[in-house]
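All remarks here apply to the structure that follows.
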Amino acid sequence: MKFLYGIVFIALFLTVMFATQTDGCGPCFTTDANMARKCRECCGGIGKCFGPQCLCNRI
């Protein structure tokens, strides 16, 4: 069972790392009220906070 948890953790980690590298903007913090605006500006007007990440390919 620990092996399965390890595989799931690695898959999740790699997914987050890949998404962060391909989209280039910083994380979205829920404590910052202007985070959605900062994410949009970082992505040239098309960015959107998706969970803790700012993704530039989300509309």
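Even glycines carry a Cβ here, placed using N, Cα and C.
Cβ neighbour count for Arg40 (mutagenesis position) (all protein chains, 10 Å cutoff from its Cβ): 17. Following the DSSP three-state reduction, the secondary structure of Arg40 (mutagenesis position) is helix. Quoted from Swiss-Prot for the published mutagenesis Arg40 to Ala: Important increase in inhibition rates of glioma cell migration. Important decrease of inhibition of the catalytic activity of MMP2.
What Swiss-Prot says about the mutagenesis result for Lys48 to Ala is this: No change in inhibition rates of glioma cell migration. Weak decrease of inhibition of the catalytic activity of MMP2. DSSP classifies Lys48 (mutagenesis position) as strand under the three-state reduction.
Among the mutagenesis experiments that Swiss-Prot reports, Arg58 to Ala is described with the note: No change in inhibition rates of glioma cell migration. Weak decrease of inhibition of the catalytic activity of MMP2.
The separation of Lys48 (mutagenesis position) from Arg40 (mutagenesis position), Cα to Cα, is 6 Å.
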